Amino acid sequence: MIIGYFDGLCEPKNPGGIATFGFVIYLDNRKIEGYGLAEKPFSINSTNNVAEYSGLICLMETMLRLGISSPIIKGDSQLVIKQMNGEYKVKAKRIIPLYEKAIELKKKLNATLIWVPREENKEADRLSRVAYELVRRGKLRDIGCIILT
């Protein structure tokens, strides 16, 4: 069974802070990690939910490149998980294109998305915080996804 975790944050304020994300994939006896910058720092579109969706998209794009199918994907954002599972509607205009891309990737992967409490998502959270610190120090400037392992 292949399991992926994603997380996002926007600090020091939400919206309008630095939106970063992290993800981890457990693939057989390997661990693949990644993180990234979701949006231009301190912009109106820099939000926690944009970061969460960006982390999910980056995770699923990485899974597709690895040829993974039918993964279980876990995240601690109830909003994102419930929107992706059709339980909540997507209302925020800035989220709609991210949601549509994520749904397309979910279908391609045949992925199952499950909400988990924050305590079960520590690795992805840690990676989103690593990305945040790199942005703060000027070492991560480009929006996008970085695969670490």
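Even glycines carry a Cβ here, placed using N, Cα and C.
Non-local contacts of Asp125 (mutagenesis position) by the CB criterion (under 8 A, 6+ apart in sequence, same chain) comprise Asp7, Leu9, Gly22, Asp76, Arg118. Marked as Mn(2+) 2 binding site by Swiss-Prot on the basis of sequence analysis: Asp7, Asp125.
There are 28 other CB atoms within 10 A of the CB of Glu52 (mutagenesis position), with all protein chains counted. Feature annotation from Swiss-Prot assigns Mg(2+) 1 binding site to Asp7, Glu52, Asp76.
As annotated by Swiss-Prot, Mg(2+) 2 binding site applies to Asp7, Asp125.
What Swiss-Prot lists as domain 'RNase H type-1' is 1-140.
All protein chains shown were included, and the count of other CB atoms within 10 Å of the CB of Asp7 (mutagenesis position) stands at 30. Under the heading of mutagenesis, Swiss-Prot lists Asp7 to Asn and annotates it as follows: Loss of RNase H activity, loss of dsRNase activity. Does not complement E.coli double deletion mutant.
Experimental mutagenesis at this site is recorded by Swiss-Prot as Glu52 to Gln, annotated: Loss of RNase H activity, loss of dsRNase activity. Does not complement E.coli double deletion mutant.
If you draw a 10 Å sphere around the CB of Cys58 (mutagenesis position), it holds 24 other CB atoms from the protein chains shown. Recorded in Swiss-Prot as a mutagenesis result, Cys58 to Ala carries the remark: RNase H and dsRNase activity increase slightly, decreased thermostability; when associated with A-145.
For Asp76 (mutagenesis position), other Cβ atoms within 10 Å of its Cβ number 21. In the three-state DSSP assignment, the secondary structure recorded for Asp76 (mutagenesis position) is coil. Asp76 to Asn appears in Swiss-Prot as a mutagenesis experiment; the accompanying note says: Loss of RNase H activity, loss of dsRNase activity. Does not complement E.coli double deletion mutant.
Lys91 to Ala appears in Swiss-Prot as a published mutagenesis result, with the remark: Retains RNase H activity, considerable loss of dsRNase activity. The secondary structure of Lys91 (mutagenesis position), as reduced to three states from DSSP, is coil rather than helix or strand.
Looking at Swiss-Prot, the entry for mutagenesis of Arg118 to Ala says: 10-fold reduction in both RNase H and dsRNase activity. According to DSSP, Arg118 (mutagenesis position) is assigned to a helical segment. Arg118 (mutagenesis position): 10 other CB atoms within 10 A of its CB, across all protein chains.
Here the residue is the original one, while Swiss-Prot reports the published mutagenesis Asp125 to Asn with the comment Retains RNase H activity, loss of dsRNase activity. Complements E.coli double deletion mutant.
Within 10 Å of the C-beta atom of Cys145 (mutagenesis position) sit 19 other C-beta atoms, taking all shown protein chains into account. In Swiss-Prot, a published mutagenesis experiment is listed as Cys145 to Ala, annotated RNase H and dsRNase activity increase slightly, decreased thermostability; when associated with A-58.
Among the mutagenesis positions listed (Glu52, Cys58, Cys145), Glu52 has its Cα nearest to the Cα of Lys91 (mutagenesis position).
Close to the recorded Mg(2+) 1 site, the chain also has Phe6, Gly8, Leu9, Phe21, Gly55, Gly75, Ser77, Val80, Asn121, Ala124, Asp125, Ser128: residues not among Asp7, Glu52, Asp76 whose Cβ is within 8 Å of the site's Cβ mean position. Lys91 (mutagenesis position): 8 other CB atoms within 10 A of its CB, across all protein chains.
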